[in-house]
Every structure is written in structure tokens, then in C-alpha cells.
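S.K.: Copied straight from Swiss-Prot:
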type	residues	note
DOMAIN	182-284	domain 'HPt'
MUTAGEN	H221 to Q	Oxidative stress signaling to spc1 did not occur
Amino acid sequence: MSVYRDNMYMKYDRNFENRVARRNGQARNASLAKTLHDSGIAERARSPSGSAIPHAYRVMNGSGANDTSLPLTSNPAYVALTSRISSSKSENNQQLAANETAGAPEGTEETVDISNSISDDHANAKNLPAASVKALVGAGVLSDELSVIAYDMSFEDELIQDKQLIDHSVFDQLLEMDDDDEHEFSKSIVWNYFEQAETTIADLQKALEAKDLKKLSSLGHFLKGSSAVLGLTKMRKVCERIQNYGSLRSRDGVMKLPSEEIALDLISKSLSVVNDFYKDARAYLLDFYEKNSST
């Protein structure tokens, strides 16, 4: 009975792992398709003849996207993809990703149709063949390295579109510890956070200049934790991103980044986002205490 049960568990585990791997693959393809569209690469890959892959290869190759003599950070496709950091504000990107990943029959190979991602100006179905990002990567339109960058950038809208600067379910727990209407206790915690955050952001800049990835990861982890205590949602997310980049991982920690050069470049771009989110959080909290103080 024990052997039978163990075999059943092993079979279940394998089936579960296969389903998870399939879902992850589908999500990655959808993320890549969305990101390619948002960066304009999918648009350039469109072929009037209906033959997307060779056409895309010629176009991207002609633009220098596959020029291996170029540093990856100077690659036109890389520049197009990473320009989305803190700049892409399309309202329908999250829904697009959800639509792309939904409803794939189990056991089938996922092919992501990017035709629905193209602007209405080009919505001629005959000219918009379904094309999987896997095929684009396989054909040399995007290198494996660039596919990792595209995967990572596909999370950008989640951070930008999140309107929740502060999670009040967390912050209000801190306020409940105040003994008076002056909020002296919570205010001391918040003011201490301001000092810590400003010092840490300055240290992050120094670590970036020194190209110290280990230090960058550690500082990102520290600021993520202190931001989480106050319920500063956006600060927590962007600091977690820096923590993972410093460990040579994608922002969600799933994929390995191609090089230290890429990690440092992504951290550099993310630091400007940290500064913006910190200023927003600081202004919000100062205003909150000004309005909610009895004096």
C-alpha cells in the first residue's frame, strides 16, 4: 500500500509540475508578446505578405538589433524595451496580458497571437498573422538575452498602474498604536523612515557608482522591508526589484539576468523610480499628519 501511495504521489507531483511549467511558459509568452507590442517591436515585425518571421528578422537585423558587436545595452531592441521603465502608462496592458494567457487548453503548445496587440490603424487581419514570441526568438528576431529583458519589462505596467501609494490596511494598524490625536508614536516611526530612506537612497547611488551588486541587493532588501512596515506599496515593489536585480535575477526573481552590465543598467533606471515614489510617499504622509493633527 505504501509503495502504491508513493507512486501516486510521484505521479501527482509530476503532473502538477508539468501544469505549472506549462502555465509559466504561457505567461512568459504572453508577457513577451505584450512587451514587444508596447516597445513597437511587434509593429515592426508585421509583414504585409503575412510572413511575419523572415520579415521581422530582416527589419530588426537591418536596425542593428542582432549586431553582436554592440553592447547589449546599446542594442536598439534593448533600448526600446527598457524605455518602458516608468514611462509606459497604457491602461489596457494588464487586461491584454490576462487575455493572452487565458483559456489555453492543457497539453497544447501555446502560440501567442500578437495581432490583437497592434493598433487599430493596422487592424487588417490578412496582414496580421499569429506569431509566437518563441518563434520570434527562435528565428533570431530577439536573442535569448533580449527575451529575458522583454519578460522583465512586461511587469512595468503593474507597478505604474497601481494607484495604491499606501496600503491603509497596514498603515492604519500603526495609527492604532497612537495614544493621542497628535499621533506622536506613528509620527516618530514615519519620521525615522524618512531619515532611513534618504540615507539608503544615497547609499544606493554610491553602490551603483561602485558597481557593487551585492550591496545594491542588500540595500534594496532593507528599504523594501522598512517601506512594507508603513504599507508603502510602490516603494516596496520597486525596492524588491532592485534587490532582485542585484542578485542577477529578473524583478520577480524567476529568471537569471544575462550579465552584471544589464543588472546595473536596470538598477540605474529603477533608482529614478525610487526617488519619484519616495517623494510621492513623503508628500502624502506629511500632508496626512498635517491634516490629522489636533494642533
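Just so you know, glycine gets a Cβ as well, placed from its N, Cα and C.
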S.K.: In this predicted model, what is the average pLDDT of the domain 'HPt' (182-284)?
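M.R.: Reported value for the domain 'HPt' (182-284) is a mean pLDDT of 93.
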S.K.: Cβ-Cβ under 8 Å from H221 (mutagenesis position), same chain, 6 or more residues apart: which ones?
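M.R.: For H221 (mutagenesis position), the qualifying residues are C239, E240, Q243.
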S.K.: Per DSSP, what is the residue count of the domain 'HPt' (182-284) in each of helix, strand and coil?
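M.R.: Taking each residue of the domain 'HPt' (182-284) in turn, the totals are 82 helix, 2 strand, 19 coil.
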